[in-house]
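Look at Swiss-Prot and you will find Asn38, Glu45, Ala96, Gly97, Ser99, Arg104, Phe149 tagged as L-arginine binding site. The annotation that Swiss-Prot gives for the naturally occurring variant Tyr139 to His reads: In strain: AR39 and J138.
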Amino acid sequence: MIKQIGRFFRAFIFIMPLSLTSCESKIDRNRIWIVGTNATYPPFEYVDAQGEVVGFDIDLAKAISEKLGKQLEVREFAFDALILNLKKHRIDAILAGMSITPSRQKEIALLPYYGDEVQELMVVSKRSLETPVLPLTQYSSVAVQTGTFQEHYLLSQPGICVRSFDSTLEVIMEVRYGKSPVAVLEPSVGRVVLKDFPNLVATRLELPPECWVLGCGLGVAKDRPEEIQTIQQAITDLKSEGVIQSLTKKWQLSEVAYE
């Protein structure tokens with residue numbers, strides 16, 4: 001079962017952005033698999049009440065590292081810094097609930113591991129929302145997390161006043177305290193948020209076909225073809241063994257329920 005996301009939010013308020021490694025040092029990359037994440041995105045990854053980074057992606061990283069025969073090391077970055085650090089080989093992979101988009105595929109290899117096509121986003125507010133949702137240009141501002149697909153989509157739409165924040169917590173607080181009338185979230189994340197903040201309501205924002213994304217992908221540097229092949233095989237094996245399905249149930253990544 002998912003730990004209470006409210007505990008995640010409370011923990012996040014009192015814990016400084018977490019770095020799971022000390023200063024850079026020589027590391028045996030044949031023995032240690034370094035995964036970059038951004039622990040502000042429940043249920044994929046977040047900081048629990050004990051200050052530990054947990055979530056669907058973290059459990060998956062552990063399972064993949066076992067397949068690779070390596071020790072797992074998780075490093076924390078701002079979401080929009082993950083791709084750069086991967087391309088510079090400071091990390092071996094990205095597991096951060098990262099949507100597979102054409103623009104990201106131009107920069108890194110993204111290996112699908114969860115979800116099908118995402119054809120909609122979730123609009124969240126503390127006030128009643130019309131269905132279908134009003135054009136976002138009619139709201140004074142729209143809150144969204146920095147570096148995410150949904151931010152990229154909103155910024156591509158003319159006339160929307162976008163307010164970007166580093167974490168899901170900040171996005172929700174922006175709406176909860178009325179600074180922005182609505183926020184836009186990825187549906188599986190929004191589903192968890194709604195459980196912990198029942199005073200919020202949500203509706204669908206359908207995406208045009210050219211903006212659909214292909215689920216979540218594990219990022220690997222394009223110039224590491226052998227790693228891509230090895231990790232892809234590990235993901236395939238974990239799917240066939242039912243491990244990923246089991247983790248999906250554990251972290252309640254299922255159909256989003258809208259009000």
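Note that Cβ sites are derived from N, Cα and C of the backbone, with glycine treated the same way.
Modelled residues match the original; the substitutions are not represented.
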Practice item. Round to the nearest Å and give the CA-to-CA distance linking Arg104 (L-arginine binding site) with Tyr139 (variant position). Key: 29
Check your understanding: What does DSSP call Glu45 (L-arginine binding site) in the simple three-state scheme?
Key -> strand
Check your understanding: If you skip the near sequence neighbours and keep only those at least six away, which residues in the chain come within under 8 angstroms of Glu45 (L-arginine binding site), Cβ to Cβ?
Key -> Thr37, Asn38, Ala39, Val53, Val54, Gly55, Phe56, Asp57, Ile58, Leu95, Ala96, Gly97
Practice item. Find, among the recorded positions listed as Tyr139, Phe149, the one whose Cβ has the highest number of other Cβ atoms within 10 Å in the structure shown. Key: Phe149
Review point. Where does Phe149 (L-arginine binding site) sit by DSSP, helix, strand or coil?
Key: helix
Review point. Given that the record lists Asn38, Glu45, Ala96, Gly97, Ser99, Arg104, Phe149 as binding L-arginine, what is the largest C-alpha to C-alpha distance among them, in Å?
Key: 20
Check your understanding: About how far apart, in whole Å, are the alpha carbons (Cα) of Tyr139 (variant position) and Phe149 (L-arginine binding site)?
Key -> 20
Revision key, fill the gap. For Ser99 (L-arginine binding site), the nonlocal same-chain Cβ neighbours (under 8 Å, six or more residues apart) come out as Val118, Thr148, Phe149, Glu186, Val213, Leu214, Gly215, Cys216, Gly217
Exercise for review: Would you identify the secondary structure of Tyr139 (variant position) according to DSSP, in three states?
Suggested key: coil
Point to revise | CB contacts for Asn38 (L-arginine binding site) [other CB atoms within 10 A, all chains] | key: 30
Revision key, fill the gap. Counting every protein chain shown, other Cβ atoms within 10 Å of the Cβ of Arg104 (L-arginine binding site) number 19
